[in-house]
Amino acid sequence: MGSVSNQQFAGGCAKAAEEAPEEAPEDAARAADEPQLLHGAGICKWFNVRMGFGFLSMTARAGVALDPPVDVFVHQSKLHMEGFRSLKEGEAVEFTFKKSAKGLESIRVTGPGGVFCIGSERRPKGKSMQKRRSKGDRCYNCGGLDHHAKECKLPPQPKKCHFCQSISHMVASCPLKAQQGPSAQGKPTYFREEEEEIHSPTLLPEAQN
């Protein structure tokens with residue numbers, strides 16, 4: 001009977017092995033596609049604060065020194081820090097990264113020991129701020145260039161044309177603005193008068209003689 005029991009046991013094991021589910025091809029492909037996280041350390045090679053990305057110079061991988069260093073792409077969204085996220089050139093970092101079709105890409109970037117990154121002192125200059133500065137700030141109450149209307153010390157002034165300073169009409173219906181060419185539009189009358197006086201031949205000594 002012992003031999004019969006052994007045969008039954010062997011047969012049961014074989015049957016169990018046959019019934020064991022095999023790994024689906026989809027699961028195997030998914031496991032192969034999942035990025036393998038690697039650990040590295042190094043410094044920030046460069047970082048563009050306006051674009052929000054740069055490259056790390058990896059000097060060690062999994063505790064093993066690399067010579068020469070290897071570049072690893074970094075995006076601001078991967079930085080472990082508060083507030084505006086950026087990196088300072090030469091800043092020491094630790095990070096996890098993966099291999100992609102484009103190269104090495106960082107997954108999470110911290111300072112040494114997992115602390116917050118220091119970040120760059122630079123801040124991007126917004127286009128809206130540059131446009132606002134180029135046009136200049138003007139007080140809509142008195143026309144002054146050194147303050148805003150809310151800071152004006154004069155009482156409320158009557159509304160007037162910002163082009164010729166006349167109170168009889170607004171800038172949209174200004175006859176002088178309509179007569180001027182595109183190059184003169186946007187310049188108040190007193191600016192144009194000063195330019196005309198500067199370029200007038202009556203002020204030149206040769207013309208007076």
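Every residue, even glycine, has its Cβ placed from backbone N, Cα and C.
Residues as originally present; substitutions not included.
According to Swiss-Prot, the domain 'CSD' annotation covers 39-112. Residue counts for the domain 'CSD' (39-112) under DSSP, split into helix (H, G, I), strand (E, B) and coil, are 4 helix, 49 strand, 21 coil.
Taking the Cβ of Trp46 (mutagenesis position) as centre and 10 Å as the limit, one finds 14 other Cβ atoms among all the protein chains shown. Under mutagenesis, Swiss-Prot gives Trp46 to Ala with this note: Does not affect localization to P-bodies; when associated with A-55 and A-73.
Among the mutagenesis experiments that Swiss-Prot reports, Phe55 to Ala is described with the note: Does not affect localization to P-bodies; when associated with A-46 and A-73. For Phe55 (mutagenesis position), the same-chain residues 6+ apart in sequence whose C-beta sits under 8 angstroms from its C-beta are Cys44, Lys45, Trp46, Phe47, Asp71, Val72, Phe73, Val74.
Taking all protein chains in view, 16 other C-beta atoms sit within 10 angstroms of the C-beta of Phe73 (mutagenesis position). Among the mutagenesis entries in Swiss-Prot is Phe73 to Ala, noted as: Does not affect localization to P-bodies; when associated with A-46 and A-55.
Here Swiss-Prot notes a mutagenesis experiment, His147 to Ala, with the remark: Abolishes ability to suppress pre-let-7 biogenesis and localization to P-bodies without affecting pre-let-7 binding; when associated with A-169.
According to Swiss-Prot, the experimentally introduced change His169 to Ala is described as follows: Abolishes ability to suppress pre-let-7 biogenesis and localization to P-bodies without affecting pre-let-7 binding; when associated with A-147. In the three-state DSSP scheme, His169 (mutagenesis position) is classed as coil.
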Remark   = Close in space but at least six residues away in sequence, with Cβ under 8 Å from that of His169 (mutagenesis position), the same-chain residues are Cys161, Pro175
